[in-house]
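S.K.: Dropping a structure here in structure tokens format, bear with me for questions.
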Amino acid sequence: MTQFNPVDHPHRRYNPLTGQWILVSPHRAKRPWQGAQETPAKQVLPAHDPDCFLCAGNVRVTGDKNPDYTGTYVFTNDFAALMSDTPDAPESHDPLMRCQSARGTSRVICFSPDHSKTLPELSVAALTEIVKTWQEQTAELGKTYPWVQVFENKGAAMGCSNPHPHGQIWANSFLPNEAEREDRLQKEYFAEQKSPMLVDYVQRELADGSRTVVETEHWLAVVPYWAAWPFETLLLPKAHVLRITDLTDAQRSDLALALKKLTSRYDNLFQCSFPYSMGWHGAPFNGEENQHWQLHAHFYPPLLRSATVRKFMVGYEMLAETQRDLTAEQAAERLRAVSDIHFRESGV
């Protein structure tokens, strides 16, 4: 009888953060593709675009003028998804038609005044300032809201509506679905194992190495064993850290370096500005000790085979179970094979 080989045979991998299984089909990786293709952005963007709503000194669609900022710039989203003064929804006991009020705020963070430079093209010093801004915003909003979601949608393929490099910060009066699930499952693991799930996971990955993409003094980026997206990564501190606000100065500056190395490898993989959605998850601000939590960032990039061919989460993925072709180990190997110095900086 043929012996099972995870490189050749379909199998399922369990994601302990979500409680869901992922179908891995490595034998499909060589199938021909005649479907839709993305059009990668080839144009060279200017350092300042007079028509951009996010550039320094420009007027936004609301008529508000941006200051002549020189570092990061944060403002309340002109089209915020959440409002702080939402009235209470009427109480409902209908099990099929439940509703509750959602309060919060939505902010935009411009990473720098340079319209042309995404995260991997910024200096480590500039990236350190971005991390510091994430910390400050999280600390401020965490005084009012239990959940603060820092995230970035990079590229038109991920629905980004403005090419000026920026991220967003949403704060919620509730624990969103993904956060609630991670909170519950990490708490269950902690009760059973007497240690934080992702602290244990970092040690396993450090010992294994096959899924490692970037390692610095304080940080580790891996294609997680249970990755759903082709080149998905999980960025974690090596030490136990509950929230981004708890980082030491050394961890913060080293995180900037890790972010530059990781995002540079992404861009270098297909020699393009690699699209992704990324965001931070940390312990909620709920007044509890939350020792089961470990700070981490998820990177979800859609590209699969090239700068023009992406992964679609449709059909079986929507109706049954998430499926991927490349194994996590194969994806990590491909990311390790490219330089962590951005191709535009290296002159390639």
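Indices start at 1 and increase along the chain as displayed.
Note that Cβ sites are derived from N, Cα and C of the backbone, with glycine treated the same way.
Got these off Swiss-Prot a minute ago, pasting:
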BINDING   28-31, Val61, 77-78, Asn153, 159-161, Gln168, 311-312, 316-317, Gln323  UDP-alpha-D-glucose binding site
MUTAGEN   Cys52 to Ser  Decreases enzyme activity 3000-fold
BINDING   Cys52, Cys55, His115, His164  Zn(2+) binding site
MUTAGEN   Cys55 to Ser  Decreases enzyme activity 600-fold
MUTAGEN   His115 to Asn  Decreases enzyme activity by 98%
MUTAGEN   Cys160 to Ser or Ala  Slight inhibition of enzymatic activity
MUTAGEN   Ser161 to Ala  7000-fold reduction in specific activity
MUTAGEN   His164 to Asn  Decreases enzyme activity 10000-fold
MUTAGEN   His166 to Gly  Abolishes enzymatic activity
ACT_SITE  His166  active site, tele-UMP-histidine intermediate
MUTAGEN   Glu182 to Ala  Decreases enzyme activity by about 50%. Abolishes iron binding, but has no effect on zinc binding
BINDING   Glu182, His281, His296, His298  Fe cation binding site
S.K.: Within 10 Å of each Cβ, count the other Cβ atoms and name the one among the mutagenesis positions Cys52, Cys55, Cys160 with the highest count.
M.R.: Cys55
S.K.: Can you check what DSSP calls His281 (Fe cation binding site), collapsed to helix, strand or coil?
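M.R.: Note: His281 (Fe cation binding site) is in a strand by DSSP.
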S.K.: Count, for each of the recorded positions Arg28, His115, His166, the other C-beta atoms lying within 10 angstroms of its own C-beta, and report the residue with the smallest count.
M.R.: Arg28
S.K.: Can you name the residues of this chain that are 6 or more positions from His298 (Fe cation binding site) yet have a C-beta less than 8 Å from its C-beta?
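M.R.: Spatial neighbours, sequence-distant, of His298 (Fe cation binding site): Glu232, Thr233, Leu234, Leu235, Met278, Gly279, His281.
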S.K.: Counting across all protein chains shown, how many other Cβ atoms sit within 10 Å of the Cβ of Lys311 (UDP-alpha-D-glucose binding site)?
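M.R.: Around Lys311 (UDP-alpha-D-glucose binding site), other Cβ atoms within 10 Å: 21.
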S.K.: Work through the recorded positions one by one (Glu182, Glu317) and point out the residue whose CB has the fewest other CB atoms within 10 angstroms.
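M.R.: Output over recorded positions Glu182, Glu317: least Cβ neighbours within 10 Å is Glu317.
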S.K.: Using all protein chains in view, find how many other C-beta atoms are within 10 Å of the C-beta of Ser161 (mutagenesis position).
M.R.: 9
S.K.: Just checking, which of His164, His281, His296 (recorded positions) has the fewest C-beta atoms within 10 Å of its C-beta?
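M.R.: Among the recorded positions His164, His281, His296, the sparsest Cβ neighbourhood within 10 Å belongs to His296.
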S.K.: Enumerate the residues of the same chain, Glu182, His281, His296, His298 excluded, that satisfy the criterion Cβ within 8 A of the mean position of the Cβ atoms of the recorded Fe cation site; list them in sequence order.
M.R.: Leu17, Glu178, Leu234, Gly279, Trp280, Gly282, Ala297
S.K.: Rounded to a whole angstrom, what is the C-alpha distance between Ser161 (mutagenesis position) and Lys311 (UDP-alpha-D-glucose binding site)?
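M.R.: On Cα coordinates alone, these residues lie 20 Å apart.
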S.K.: If you measure from the C-alpha of Cys55 (mutagenesis position), which of the recorded positions Arg28, His164, Glu182, His296 fall inside 10 Å?
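M.R.: Those near Cys55 (mutagenesis position) - Cα within 10 Å - are His164, in sequence order.
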S.K.: For His164 (mutagenesis position), find which of the recorded positions Cys52, Asp78, His115, Glu182, Lys311, Glu317 come within 10 Å, Cα to Cα.
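M.R.: For His164 (mutagenesis position), the recorded positions whose Cα atoms are within 10 Å come to Cys52, His115.
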S.K.: Within its own chain, what residues at least 6 apart in sequence put their Cβ under 8 Å from the Cβ of Asp78 (UDP-alpha-D-glucose binding site), listed in sequence order?
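M.R.: Same-chain residues close to Asp78 (UDP-alpha-D-glucose binding site) (Cβ under 8 Å, separated by 6 or more) are Arg60, Val61, Thr62, Asp64.
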S.K.: Does DSSP put Cys52 (mutagenesis position) in a helix, in a strand, or in coil?
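M.R.: In three-state terms, Cys52 (mutagenesis position) counts as coil.
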